[in-house]
Amino acid sequence: MKNFYDWIKEFVRDQGEFIAQQSGWLELERSSYAKLIAQTISHVLNGGSLLVSADSSRHWFLNYILSNLNPKDLKERPLLSVIDFNASSFYPKNDANLSLATIEMTYQNPMFWHVGKIENEGLKTILLSKIPSFLWLFEELKEDCLLLKEHDSLLDYKLLQLFKLFENALFSVLYNKVTL
């Protein structure tokens, strides 16, 4: 039986090596997400609303997105029109078309950002009919979406990397450090 501290040291080293071996994925997949990120940034900077949702397994990530894009201490950042669509009363339950019509009347130029599986038909109708959208999906339901592997052992890590890329790109463009 191994000593606990030796086990931790070995685990950390193994994880570090594994992540290092997989770290090139962002470079390899750049063509699939760069246009989507640029389009989303342009949408937000032109006054559009970004309605964010996630499947039940990635609710933690939804909270992470919302708390990082609009932190409670807004001294350093402007307030962005980023809304928790999962918590919205407009989240489709029965009539997706009615929900979409209400959303479009309520939010200025809404765009949907969904992460994960699409867990109900009403949401699927809305997400797949609204163009443009910023979809990070596990199954290819739409041409312009970022396709991820649900059972990827590094999925959470990749989601965080993608978000950090998006967040840094958004604020770099917003503060005129980068042009679209």
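Including glycine, each Cβ sits where the backbone N, Cα and C put it.
In this structure the noted substitutions are not present, so the sites keep their original residues.
Long-range Cβ proximity for GLU27 (Ca(2+) 1 binding site), meaning a same-chain Cβ under 8 A and a gap of 6 or more residues, is found for none. If you look up Swiss-Prot, you'll see GLU17, GLU27 marked as Ca(2+) 1 binding site, on the strength of a large-scale study or a structure entry.
Quoted from Swiss-Prot, the note attached to the mutagenesis of LEU80 to Arg states: Does not interact with DnaA in vitro, mutant cannot be made in vivo. Note on LEU80 (mutagenesis position): other Cβ atoms within 10 Å of its Cβ, all shown chains, come to 16. Mapped onto three states, the DSSP output places LEU80 (mutagenesis position) in coil.
Here Swiss-Prot flags GLU140, GLU143 as Ca(2+) 3 binding site, drawing on a large-scale study or a structure entry. Under DSSP, GLU143 (Ca(2+) 3 binding site) is assigned to coil, being neither helix nor strand in the three-state scheme.
Annotated Ca(2+) 2 binding site per Swiss-Prot: GLU140, GLU143, in sequence order. For GLU140 (Ca(2+) 3 binding site), the same-chain residues lying six or more positions away in sequence with a CB closer than 8 A to its CB are LEU147.
As a published mutagenesis entry, TYR175 to Glu appears in Swiss-Prot alongside the note: Does not interact with DnaA in vitro, mutant cannot be made in vivo. The number of other CB atoms found within 10 A of the CB of TYR175 (mutagenesis position), across every protein chain shown, is 10. Secondary structure at TYR175 (mutagenesis position), taken from DSSP and collapsed to helix, strand or coil, is coil.
Long-range C-beta contacts of ASN176 (Ca(2+) 4 binding site), restricted to its own chain and to partners at least six residues apart, with a cutoff below 8 Å, are absent. As annotated by Swiss-Prot, Ca(2+) 4 binding site applies to ASN176, with the evidence given as a large-scale study or a structure entry.
GLU143 (Ca(2+) 3 binding site) sits 31 Å from TYR175 (mutagenesis position), counting Cα to Cα.
Least packed by the Cβ count within 10 Å, out of the binding-site residues GLU17, GLU143, is GLU143.
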